[in-house]
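*Asks:* First, the structure itself, so that you have it in front of you.
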Amino acid sequence: MNRKWEAKLKQIEERASHYERKPLSSVYRPRLSKPEEPPSIWRLFHRQAQAFNFVKSCKEDVHVFALECKVGDGQRIYLVTTYAEFWFYYKSRKNLLHCYEVIPENAVCKLYFDLEFNKPANPGADGKKMVALLIEYVCKALQELYGVNCSAEDVLNLDSSTDEKFSRHLIFQLHDVAFKDNIHVGNFLRKILQPALDLLGSEDDDSAPETTGHGFPHFSEAPARQGFSFNKMFTEKATEESWTSNSKKLERLGSAEQSSPDLSFLVVKNNMGEKHLFVDLGVYTRNRNFRLYKSSKIGKRVALEVTEDNKFFPIQSKDVSDEYQYFLSSLVSNVRFSDTLRILTCEPSQNKQKGVGYFNSIGTSVETIEGFQCSPYPEVDHFVLSLVNKDGIKGGIRRWNYFFPEELLVYDICKYRWCENIGRAHKSNNIMILVDLKNEVWYQKCHDPVCKAENFKSDCFPLPAEVCLLFLFKEEEEFTTDEADETRSNETQNPHKPSPSRLSTGASADAVWDNGIDDAYFLEATEDAELAEAAENSLLSYNSEVDEIPDELIIEVLQE
């Protein structure tokens, strides 16, 4: 008995000694003294769509992050939490330092860049100078095309360069200005970088940047100082925060040497000697994963840090650390709605439609002025149309903007100007309808200067149940279930007979047995299993290499 007790006591002493040397990580708990701290929400998902559905059904202000699991396999799991709780663990836990912000589709966002080139393939390239010239060029484009004033002091400059690769992230911190979404950011950059893209298509080797011991030959003069005018290259200047170029004139003017800026410094070579742009134009896609400040790619040691030549400094606060301020500034989709916020748009060059699109009826027909389509929630669009189609007035949706952090849809209304503040219609100023999907309410605001000065906001009115997110998700799930039941029913009646949709494709009998549907289900199930295994083996399991306490043990201790 004594021996057992002594052995037990020894185990306890060893465990106590271990935790004295390596104490358990503290747990995030919002404090009453800081009411701005959100409640704890920490959910992991194997699929990105599941994570976004949870965010949309959650009342709290939560966001989606992607976490790399294993080296080389590209698998990621998705974390949903608040910025505050994420930063609480992120700043101290090594197994979280391979994270990405998921930039939500259709969400208002900041202007951002991913810059890189191979150092051995470009021995004369001066990366710092290239970044400075690019920032100056983009600032001039923003000023001429949109009337937005900015400088290098408004650009957060992050670096993760190695001996092999120069790598930077730039995130513009524009004052009361953001882009409609990252697709519009990509359109804007493709237009202003067209002269550099033209160089890539040139067969003349002389057009490629020559490298010398002092850098590229064109570094002596910034392109923004060469007398170049964007208004000449792009035939229409910004009107009401949007602009569209005439493609024929663009080609004609783009071919004129005197009207094109010298962007040869943006053309670099890869390790195969092929030309490509210093600016990665592939990062402006739906639900893009963009690496976080202080994160490295899994298997790599170099994280994104603030550069020595960074000129942006966040506003200091007594309650918030500088590091947390930099983190919040680095988030591309961290944009809040305000009455003074301007939304910039840019349509692709091949789009011949001009102007802002608005819906002219509750039906499906769309009258296009600028080429915008439905919001992410068409049911909400139709509800808003019902609000502005009454009393003999046929109002429309001039445009919409989606603010992901608040799950807020902001509709600019046209042809309907009735304002609750003055009890009548404005003579010349339009109104806005704002739909708060988290709180399931809608309200009206104004573009009228007097209403803006009063910070007018109408009473909140409840949304109809059929346009609330929980109802929409339930309806979607029921539709998916019914579709699956119908498929199983058809297979039960005659498992060897192809459905009409399959017959319409002209598939043979052999093709029916190997039509790819079972394979799709099999691949999906396999992917789920692999993701679950990856999550279990990497993020959720004990990592002996970094010698951290596993999440399960923390939860077990808290429960005890």
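Please read every residue number as a count from 1 along the shown chain.
Using the three backbone atoms N, Cα and C, a Cβ is placed for every residue, glycine included.
Just lifted these from Swiss-Prot, have a look:
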BINDING   Arg76, Asp114, Leu115, Glu116, Lys165, Phe166, Ser167, Arg168, His169, Arg288, Asn289, Phe290, Arg291, Lys297  substrate binding site
MUTAGEN   Tyr89 to Ser  Reduced DNA primase activity
MUTAGEN   Asp114 to Ala  Abolishes DNA primase and polymerase activities
BINDING   Asp114, Glu116  Mn(2+) binding site
MUTAGEN   His169 to Asn  Abolishes DNA primase and polymerase activities
MUTAGEN   Asp280 to Ala  Abolished Mn(2+) DNA primase activity
MUTAGEN   Cys419 to Gly  In mutant CH; abolished DNA primase activity and impaired ability to restart stalled forks; when associated with Y-426
BINDING   Cys419, His426, Cys446, Cys451  Zn(2+) binding site
MUTAGEN   His426 to Ala  Abolished zinc-binding, leading to altered translesion synthesis; when associated with A-419
MUTAGEN   His426 to Tyr  In mutant CH; abolished DNA primase activity and impaired ability to restart stalled forks; when associated with G-419
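On this model, are these features tucked inside or out on the surface, and what's nearby?
*Replies:* Taking all protein chains in view, 24 other C-beta atoms sit within 10 angstroms of the C-beta of Arg76 (substrate binding site). In the three-state DSSP scheme, Arg76 (substrate binding site) falls into the strand class.
Classification of Tyr89 (mutagenesis position) by DSSP places it within a helix.
For Asp114 (mutagenesis position), applying a Cβ distance below 8 Å and a minimum sequence separation of six or more within one chain yields Arg168, His169, Val279, Asp280, Val283, Phe290.
Secondary structure at Glu116 (Mn(2+) binding site), taken from DSSP and collapsed to helix, strand or coil, is strand.
Following the DSSP three-state reduction, the secondary structure of His169 (mutagenesis position) is strand.
Other Cβ atoms within 10 Å of the Cβ of Asp280 (mutagenesis position), summed over all protein chains shown, number 13.
According to DSSP, Cys419 (mutagenesis position) sits within a strand segment.
The Cβ neighbour count for Cys419 (mutagenesis position), using a 10 Å radius and every protein chain shown, is 21.
In the three-state DSSP classification, His426 (mutagenesis position) falls within coil. Of all Cβ atoms in the protein chains displayed, 17 besides its own lie within 10 Å of the Cβ of His426 (mutagenesis position).
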*Asks:* How far is it from Cys446 (Zn(2+) binding site) to Glu116 (Mn(2+) binding site), counting Cα to Cα, in Å?
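*Replies:* About 44 Å separate the Cα atoms of these two residues.
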*Asks:* Check the DSSP secondary structure of Arg291 (substrate binding site), expressed as helix, strand or coil.
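*Replies:* Note: Arg291 (substrate binding site) is in a strand by DSSP.
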*Asks:* Just to be sure I understand: of Tyr89, Glu116, His426, which recorded positions have a C-alpha no more than 10 angstroms from the C-alpha of Lys165 (substrate binding site)?
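*Replies:* Those close enough are Glu116.
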*Asks:* How many whole Å apart are the CA atoms of Ser167 (substrate binding site) and Glu116 (Mn(2+) binding site)?
*Replies:* 4
*Asks:* Would you mind sorting out which of Arg76, Leu115, Glu116, Asn289, His426 (the recorded positions) have a C-alpha within 10 A of the one on Cys419 (mutagenesis position)?
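*Replies:* Matched recorded positions: His426, sequence order.
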*Asks:* Hey, for the Zn(2+) site built from Cys419, His426, Cys446, Cys451, who else sits with CB inside 8 A of the CB center?
*Replies:* Arg417, Asn421, Ile422, Asn429, Ile431, His447, Asp448, Val450, Phe456
